[in-house]
Each structure stands twice: as C-alpha cells, then as structure tokens.
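S.K.: Take this structure first; my questions come after.
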Amino acid sequence: MLEGCILAVSSQSKSNAITNNSVPGAPNRVSFAKLREPLEVPGLLDVQTDSFEWLVGSDRWRQAAIDRGEENPVGGLEEVLAELSPIEDFSGSMSLSFSDPRFDEVKASVDECKDKDMTYAAPLFVTAEFINNNTGEIKSQTVFMGDFPMMTEKGTFIINGTERVVVSQLVRSPGVYFDETIDKSTEKTLHSVKVIPGRGAWLEFDVDKRDTVGVRIDRKRRQPVTVLLKALGWTNEQIVERFGFSEIMMGTLEKDTTSGTDEALLDIYRKLRPGEPPTKESAQTLLENLFFKEKRYDLARVGRYKVNKKLGLNAGKPITSSTLTEEDVVATIEYLVRLHEGQTSMTVPGGVEVPVEVDDIDHFGNRRLRTVGELIQNQIRVGLSRMERVVRERMTTQDVEAITPQTLINIRPVVAAIKEFFGTSQLSQFMDQNNPLSGLTHKRRLSALGPGGLSRERAGLEVRDVHPSHYGRMCPIETPEGPNIGLIGSLSVYARVNPFGFIETPYRKVENGVVTDQIDYLTADEEDRHVVAQANSPTDENGRFTEDRVMVRKKGGEVEFVSADQVDYMDVSPRQMVSVATAMIPFLEHDDANRALMGANMQRQAVPLVRSEAPLVGTGMELRAAIDAGDVVVADKTGVIEEVSADYITVMADDGTRQSYRLRKFARSNHGTCANQRPIVDAGQRVEAGQVIADGPCTQNGEMALGKNLLVAIMPWEGHNYEDAIILSNRLVEEDVLTSIHIEEHEIDARDTKLGAEEITRDIPNVSDEVLADLDERGIVRIGAEVRDGDILVGKVTPKGETELTPEERLLRAIFGEKAREVRDTSLKVPHGESGKVIGIRVFSREDDDELPAGVNELVRVYVAQKRKISDGDKLAGRHGNKGVIGKILPVEDMPFLPDGTPVDIILNTHGVPRRMNIGQILETHLGWVAKAGWNIDVAAGVPDWASKLPEELYSAPADSTVATPVFDGAQEGELAGLLGSTLPNRDGEVMVDADGKSTLFDGRSGEPFPYPVTVGYMYILKLHHLVDDKIHARSTGPYSMITQQPLGGKAQFGGQRFGEMECWAMQAYGAAYTLQELLTIKSDDTVGRVKVYEAIVKGENIPEPGIPESFKVLLKELQSLCLNVEVLSSDGAAIEMRDGDDEDLERAAANLGINLSRNESASVEDLA
C-alpha cells in the first residue's frame, strides 16, 4: 500500500573539516564548522508523510508507534469509524457499525495521473456490520467507500492531474486558558477563563469588577457561577466547604437567588433557550448534552491532556474520557478564584500541587499543528456525519428483512467531503514548483490561516510576532513580507510533531555539568521548566563545560549566566532555530533580519537554469535539502550501473535484482519552469544505496544549485547601477550562463454544441496556406515548429447559425447549387507576447477510450518551450536579500577587468550594503574568491593565531574548491582575512586580490585603472521568476469594454495603459493640449473618431479632428437623470446633436478596414468554447 513513503536518507555529520556526508558518493565540501552535530537532520518531509501514514494506519507507522510504547495504536481512519459506530435507528432496534479500513492498489501511477488529469487515489474498503437487536441477526459486508487520494513519496497529492500540497495549520489547542485584563473604569485587574473543546460549546468563567464570579455557557448571558454548581448537584454546604477560603465565592453565593438543583437547571435552561417552556428533564438533558455526552462535546485527546496538565488532575493515568467532568469544572473555578486572589499555587484533591498563573495564548505550548492526516480526518468526519443521517432515515423506511449494509450506506457525502477538501480548501494548495527548494519549503509550511484559524484582517501584532517558544520549532526569519507576515511560517530544521500535534525540538541532556549524547525531544511547555545552554558553549573532550559560568536561556527567553551544574540541556546544533531555506544562507549571522527574510524567500523564486552550478560558498545544507526535496533520483539498493541513457538508468543490485529508474525529461512544472533530470553516473560504476544517480532541476551532483557563481565587483559605474540596478557582462548572455527554459501548456477541446460538433481540422476558412504550413493533416502543429504570437497551434472550426446571405452569395448558391459550410474559425493560437518551439503534443480522444469531461470529444495539449536569455529588466538576487533589476548589459570589452585581464561578470553598487546591513554578501564575496583561487596557509613558522581553531585539513585547498560555512558556526572574520592573504597565485604567479579582499580594477573602455581598489570576489547570484518577458506589453489596437467603450486593462486582456487623473494634470502642466485631447478622445472612448483615425493612418491621410468621447455622453445622461436640461453648444452658439455612435457609416468603415473595434465579449457559452 503506502509503505516506504519516506526517503530514508541520513544527513551530514561533521566529525572533521571535510563533511563526511552519510549520503554516499556526495561531493566533498570543505567545512568551516567547529562543532560536531550529535544528531542527524530528520527526514525533511516527515511532517507530511508521518501524518498521512497515521491517517491510513500503515504498517510502518504502526511499528513506530509500538516502538514508542503505545500498546494498541489506532490509525486516523479507524478512529473516526470507531467514533461513528454504532449508528442506531430512532428506536434502538437496529445498528450499523464500521471497522477495518483497508486499501486496494492505486488505480494508476503518478506519471499517468499527471498525464491524463486523473487523481492519484486508491479504493477504500471498510467492513460494515448490521445488527438487528430484536432477532440478534448479524449481516456483515465489505463496503466500497470511494477512491481515497493517496500521498506520493514526495509528500504531495495528485488531484485532477495537478500536484497539490496540504499545508499544516497552526491553531489554538483545545484546553483551559486563564486570562488577565484591566478594567478601564476602576483599573482593577480582572481574570477570566475559557474551556475550549475540540468540538462543542465553550464554557467561560470570569470575575467582574463587582467581585462576583460568573459563568457564560455557549456564549450566552452571564450567570452566577454557583448556579452552574447547583445544577451539577452541589448543595450550598458543599460549595462553602470547597470554596470557603474565598470571599468572592461567598459573595457570589449570597447574591445567587436559586435555592436548589431544580431551580438552577431551569435558570440555565431559560438563558440558553429563551422562549421555550422549561422543564426539569429537558434542562437536565440539555446540560448533559452540552458538556458530558461524547457525541456533542469532545475535548479531544490533546484537550484532555492540556486540562489535566493545567489543573493537576488524573496525574499519571492514561487518557480515557474526552468529555468534561464535574471535577474539571470545580477545579477550573477554584484555579480562577485563587488566581484572582493573588495565590501562586494550589493543591488539588489528589495531593498534586500546581502553579497558578495566567496563560500566554501565543506560546507554542498552547498552539498546536493540525497536520495533513488530521485535516483530512476532520473532513471525513464531516462526510460520515452527513452519511449517518441518511443511514438513520433508510433504517426507518426500508423493510427490515431486506436491509443489508450496502442498501443503507450512501457514500456520496463522504466522497464529496474529501473532494471538497482537496479541491477548494484554503489549506490544499497548488504546489510551488518553481525549484526543488520552493517545493520542500511549501511542504514544511505552517499556516495560522484557514478554517478554524485566524483571518489576516483580524490577526493582531502579538500573534504575528516572534515568540521565545518558537526557538527550534518555527523559523523566526522565513515568513512572507505582505499581509500574511507572521501568520505563515516554516518548520525549523530539527523540529518534529508529536502525537498531540505540538512541535518538539531536540536537546542534549546535561548531567552534573557534563554534556551527554542522550537526545530528548521537548515541547515548548517542557522546555520552560529547564535551563538550556547554546550549542557552541565550550566543552572539553569529555563533554564537561570548560567555563564556570555558562550562558543559558530560561523561561520567557531571558538570557543569563549560571554555573555549569545548573544546566539541564544543550542545543544540538547552531542551525536548530532556522528553517531549511534560511539554513542555506551563508554568513546569516552577519545579515540584518529583514534582509535575511528576503534572502530566504527569494531563494524559492530562483528559476532552474540550463546548466546548474552548486555554490562555491555553501552551508552544508545543500545536499540534504536536494535529496529530501525528491527532484533527484536516488539508488534504492547497492549495486552496479548496468545501463545509462538520457531517459533511464538501470542498476544491477547486489541481491541479484535489476531496477530501472525513468528520468523526467523537459517536463513542465506547476510554474512553467523546466523539470529535467540527467544522469551523473556511468555504466559499470558502483553505487551505494542512497546515492544520487541523476540530477534534477537546480541540482549539481546531488547538491542544491539555485544560481551561478559570478565574478562580482562592488562599485558604482557611471550611475548605471544607481538604486539597486545591476550591470551585467554580455558574456552571460552569449554563453547562456543565466539562460533558463520555460514551458507553456496550451489546451483546446472539441465539444458538442447546439449547432453540431466542433471539429479539429486543417481545413480552416479564410486562412492562407502559409499560416497552415506547420500543421499536420489533423490540423495540429508539428513538433519542432518555431511559433510566434498569433500562429495557429491547433486548427478548429465551430458550426455557426445561418445568417442573412448577401445578393452575391445568393447568386453563387443558385449557380453552383452547393451550401457553403457555415463554420467559423475557433483555432488555438499562441497568445500575444509568447513564442517558442513546440516540444510536445498530447491528444486525448473519446474514440481511444480516454476519460474526458461530458460533452468533450477530443482534447489536444501543445507544449511550447522558450529559451530565455538574461535581458535588461530581469530581476537578479543574492542569498542575503540583495536584489536588483538589470539596468544595462555591457559588452565584455567594456567591463572593468582585473590586472591579469579577466573581466568581471557583474557590477553591484556599494550603496546597496551599508544601510541594509547585510554584510554577509561581502563576506561571501571574499570567501568565494578564496574558494575559487584555492589557498595554502604558511605553517612553517607555526600555525598563525587566526587559524588556531581550524582543523589541519583546512590548511590548504586547491583552486575551485567548494566550501561550507554553516549558519552561526561558519568562517570567522579573522579566518577570512587570513585566508585572503594566503590565496594561491594565478598561472602567471600573481595574486589578483589583496589581503583586504580588494583589487585594482581597470576600466574596460579606456584601460585606465579606477582610482580606488575595489572589492572583487565570487558571489552566488540567482535569476528570479520575475522576468521582463512576462511583464513587457504593448498595444496598437485591441479590445474595448462594451460598457465604457474604453480599452481594457492588463496584459492578459491585451489592454492599454491607464492614463489617470494625475497623468492628465502632468499634461496640463506642460501645456500639451493636443496630446491630452488625443489621449482623452481617439486613444480612449471616441468611438467614431478612432475608426476615422485608423482609416486615415491606413490611407496615409492627415489625422482628422477628434469627436466627442463616450464618457462625456455618460456625464450628460447623469445630469439629465438629475432632471437638469443640458444642451451642448458649439463655439458659435449652435446646438450640437448628441447621437449614439452606432451609425452605419462607422460600421461600414470598420468592416472595410478589416478591424473589429468592439470588445469581443462572448455572447454565449458556445462562443466561449
């Protein structure tokens, strides 16, 4: 079924300078890390795959649960079926129960589902058991419950052929929450408490400014809390015995007018059901249903756990009940009263002492994750509850003898609920496939939005802000910049989700000042109770802290120094607090947080280039991120490569089995980028299990490679790189260094219409042979054809209704006696502004038994690939939030060059660094030069001080080395300065860059040196998805809006540019009266004038006088609607008649010129097709 979902690939452990990747065959990256990580990075997709395996109850999940110590683990589907069972009829004489959910094989492979627009799903079967309680008869059947979407190995779902991701949702955990507010009028501190269930009515208690304790049931009117206690069967004496210590409770009891349980119940009933006649029985039932019946009220396991923990109840006992108990209510009231009276602890009836304090709702101990499994489970629960109603009705209407489980069950509501979730839920999202990192980050995203979460309009600053409890759980850097800032986050590298949905992070246990190798995963609540040291606290070889005072974090994120024996735990890694994308920024510790945020986000926007190149300066995270993203091909077993081609790789495993891996070739991703895999192994080569054997998009030798290493000079250049503009060398254009391939999909279908069937054909009316040159006999463009905007990709004709014939046509009909074919051209054409080469065609036809929507006979898809070279206006960025638009591309000979004649590739402005405080880019530039040139530290006279912390392996490295500088544990400034002075000379024996990282550059135009030395080095530059080709747009004539008669807006509609109020003022200020008149009339909504002008331009005549714009006529109509008599007079006082612009001359002129100046707003569905 679903076993083996996760790529079991282990991470990198750094025991010495060369990263000994536990991924075999990985490229060696020289690492500047000083610390050993005792724990490998967990599977980066586990947050998705583990949750789904819990839902379907896979064997792998079950075994892991048993290993954790669970006796009888229950999967998500089993759990929801157990909740539903048994469904009883209204008399209780019949019942239907469900058990044992299981899956058949999936219907089609992932590739086939993508190709044919199918859903990757497996049939779900359950055992349904019908019991007739009167006769004791039992009927059992296996029932099909619909096709259930399955998760792919990459943690995604294929829904109707598109790849989607279900994002984990951050919500407030069910439980009991105490709050504190200050009354504005009396300035008294007031306290309140909410009991929030997973499902059911809220119960709220509060102390008001008159010092009475009140209760609100299900958000209705407030009542004295003693009314609720009496309704639960408490007498005045019992209340006094339990709460006698509290004046405010005694005061509330005095003000309470109800005398006993019955009166209290009726009082509550009147508040909850005003207008209905109260009876004791109905009041009792109502209260029980509200809080004490599992069908109506569910705290959920996590809610029960939180309530027990907060109030000190049932300590050490397993969680059984999920409803409220009487003791819960009483303990909550006592806790509230003690909190209000300023007490700091209370002892509950079991002898457990609990601290009394206010809760912080933004703390990660009070916020949990609803992962994909739980989100789908909730949706199935909704579908099953709808089905339950149908089953109950059918039990009463059908003949008891003939009833079988199959006749009772209607699976439609369940199937519809699942479909609705995957198709329309805010948390089921179109996967971000711009590059492998964007896909990986999307799967690890945490969203506070969505059903049951926050809305971006109502979310305040507190919930968006970074909280101390986020440490090691949610990245404080990576979040969107817009209105969603702080509401959408990313899971930290080492974080995992526990069975209750709380995020845990690992720590190393410290005992008596000695760091052990024991790893404990702690939730935010548990971490608050401990003292935690940071990962780089100095220790000796035995793990004992070398300093007497150690810097630690305590509750609330406060930092202080304590003695070594007070430390409980220590971080496992310096990169523990950040997400995958943030952990890929070298020298992150030298960047301002705002720019680091942009850097992390912009890495996700990098487009895959024709030739990927891994960064010279990495962080050691590149390999693991690329493998877990799933876009590279990994060998499953150890063996020998038997055969390699561009399309597949065959491995002969050591156990005698042969396995072929198919490679994706030039496939289109969700974002139109090119996903292409290529082998990196040779026939006869030995490979280990887990080794990368083929690269995907944006990877090189299995490492993430989002951009290019370019030789950068940081200097102003003639003002052409002012305001973040970038100057590039023409070499990058000519040699396709920053060239990317983009693939667009164009689709057309042939339907049945009221006038007959549409036809895909080469026989298109009124089209020349030149236009049809690239179409085959079916009317579909050939593969390899170069196409431009307006070219026909697929010829299609649609029948049209009979029209009035002209006398000439009638004469022709009479002579030749044939009825000309009444069809119109509805061919698929290349949209404006697009061009490229046809690389693929897929034809689906009803005749070939392909699944097509109702009414569609044939469907054709054409894939057009575009090779986009870098050009002016494209956006480039580094990894430190340093982004800019290309302002100028210079010939290579004009670029500044080094003393040996090497021209630089890119010039960035110096002003982009100081106020943005992203110094990481400068350090990266220096280290990039060191890595490219190679280095050799002179240790003949002893190791220099600056190199004392470097291991021996780092004393020298050849040219073109790749280095890793992990976040918070990378190369230090002193080491960089020393390495710059130790770089290897070039082949002429010269060192190009000085020890301060600068070089004398020469002007390419004059050959003169620039007056000052310039920082030169290698920086990793990304080409972002904001390409000028997608944005540039021009219009001569085009569609007009039917209503305003003005041109439409936007590139998609082939619209014009808006000339607004302020632009008109600018024209007035310049006195450009005729230009302004032209803009407001013939270029806009003067319907008569624009046709005449077009005619004049075609015939080469002078431009005629403008007419009256349509908007002026609208103004007149508005004034007339206000009962004002408005006349328009010419300059000599003669009245001008305002005619509507639909005269025949206009239409005839337009028809003669072959132009259509009206908006093609489709009149019918057939026209749209």
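Yeah, the Cβs are placed from backbone N, Cα and C, and that goes for glycine too.
No noted substitution is present; original residues retained.
Mutagenesis annotation in Swiss-Prot: GLN429 to Lys or Leu, described as Rifampicin (Rif) resistant; the structure shown retains the original residue. Here Swiss-Prot describes ASP432 to Tyr as a published mutagenesis experiment; the accompanying note says: Rifampicin (Rif) resistant; RbpA no longer rescues transcription in the presence of Rif. Decreased affinity for Rif, no change in affinity for RbpA. One mutagenesis experiment named in Swiss-Prot is ASP432 to Val, and its note says Rifampicin (Rif) resistant. Quoted from Swiss-Prot, the note on the mutagenesis of HIS442 to Asp, Leu, Pro, Arg or Tyr is: Rifampicin (Rif) resistant. Swiss-Prot documents SER447 to Leu, Pro or Trp as a published mutagenesis change and attaches the note Rifampicin (Rif) resistant; RbpA no longer rescues transcription in the presence of Rif, decreased affinity for Rif, no change in affinity for RbpA; tested in the Leu mutation.
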S.K.: Quick one: pull the CA-CA distance for SER447 (mutagenesis position) versus GLN429 (mutagenesis position), whole Å only.
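M.R.: Distance (Cα to Cα, whole Å): 12 Å.
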S.K.: Cβ-Cβ under 8 Å from ASP432 (mutagenesis position), same chain, 6 or more residues apart: which ones?
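M.R.: Once residues fewer than 6 apart are set aside, ASP432 (mutagenesis position) is near VAL165, SER438, GLY439, THR441, HIS442, ARG604, ASN670, HIS671.
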S.K.: For GLN429 (mutagenesis position), just give me the three-state DSSP call.
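M.R.: Note: GLN429 (mutagenesis position) is in a strand by DSSP.
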S.K.: Quick check on the mutagenesis positions: of GLN429, SER447, whose CB has the lowest count of neighbouring CB atoms inside 10 Å?
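M.R.: So among GLN429, SER447, the mutagenesis positions given, the one with the fewest Cβ atoms within 10 Å is GLN429.
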S.K.: How many other Cβ atoms are found within 10 Å of the Cβ atom of HIS442 (mutagenesis position), counting all protein chains shown?
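M.R.: There are 21 of them.
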S.K.: Name the secondary structure element type, per DSSP in three states, that contains HIS442 (mutagenesis position).
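M.R.: For HIS442 (mutagenesis position) - judged by DSSP and reduced to three states - the answer is helix.
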